[in-house]
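Shown next, in structure tokens, is the structure this report addresses.
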Amino acid sequence: MTLEEVRGQDTVPESTARMQGAGKALHELLLSAQRQGCLTAGVYESAKVLNVDPDNVTFCVLAAGEEDEGDIALQIHFTLIQAFCCENDIDIVRVGDVQRLAAIVGAGEEAGAPGDLHCILISNPNEDAWKDPALEKLSLFCEESRSVNDWVPSITLPE
């Protein structure tokens, strides 16, 4: 039996539960960040925030559905944002359901159209470290993913 086979046997139920936990934590974090007014939505808006104050950004969500796979410009933006986040120790995840993300965050005046939800940044509301349990859970999830060379893990949001 190879190491991959042993790992595959042990981690299938664990990884499913881990993924569901991360999805629920992301849902909670998005709602909490929106309530506190520390959520930035949109690729260009996020790039501006990352350029001006990267030390204040705590988490990044990249969202793209199947219809966005052919959008070369969006993929280039994602690559640049991922590189910037990795360089500045900002945890980052991918979500494959932009419509579900729009339902959680809401496409209000702040977010604009659902097309503006391809990148979401969560910032600290003030100078003090933000102690959100969902953020801590997601940071641990990202750290565990990086330990197995999954630098931008994908998360499925709960229904």
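Positions of Cβ are set from backbone N, Cα and C atoms, glycine also.
Nothing has been swapped: the model has the original residues at all the noted spots.
As written in Swiss-Prot, here are the features:
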type: MUTAGEN; residues: ALA47 to Arg; note: 30-fold reduction in homodimerization affinity and 90% decrease in growth inhibition activity and ability to stop cell cycle; when associated with E-77, E-80 and R-83
type: MUTAGEN; residues: ILE76 to Glu; note: 30-fold reduction in homodimerization affinity and 90% decrease in growth inhibition activity and ability to stop cell cycle; when associated with R-47, E-80 and R-83
type: MUTAGEN; residues: LEU80 to Glu; note: 30-fold reduction in homodimerization affinity and 90% decrease in growth inhibition activity and ability to stop cell cycle; when associated with R-47, E-77 and R-83
type: MUTAGEN; residues: ALA83 to Arg; note: 30-fold reduction in homodimerization affinity and 90% decrease in growth inhibition activity and ability to stop cell cycle; when associated with R-47, E-77 and E-80
type: MUTAGEN; residues: GLU87 to Lys; note: Reduced growth inhibition activity; when associated with K-89
type: MUTAGEN; residues: ASP89 to Lys; note: Reduced growth inhibition activity; when associated with K-87
Separation of alpha carbons, LEU80 (mutagenesis position) and ALA47 (mutagenesis position) (Å): 9
Residue among mutagenesis positions ALA83, GLU87, ASP89 with Cα closest to the Cα of ILE76 (mutagenesis position): ALA83
Residue among mutagenesis positions ALA47, ALA83 with least C-beta crowding, 10 angstrom cut-off: ALA83
Three-state secondary structure, GLU87 (mutagenesis position) (per DSSP): helix
Cα-Cα distance linking LEU80 (mutagenesis position) and ASP89 (mutagenesis position), given in Å to the nearest integer: 14
Listed in sequence order, residues with CB under 8 A of LEU80 (mutagenesis position) and six or more positions away: ALA47
Protein Cβ atoms within 10 Å of ILE76 (mutagenesis position), excluding its own: 10
Neighbourhood of GLU87 (mutagenesis position) by C-beta distance under 8 A, where only residues 6 or more apart in the same chain count: none
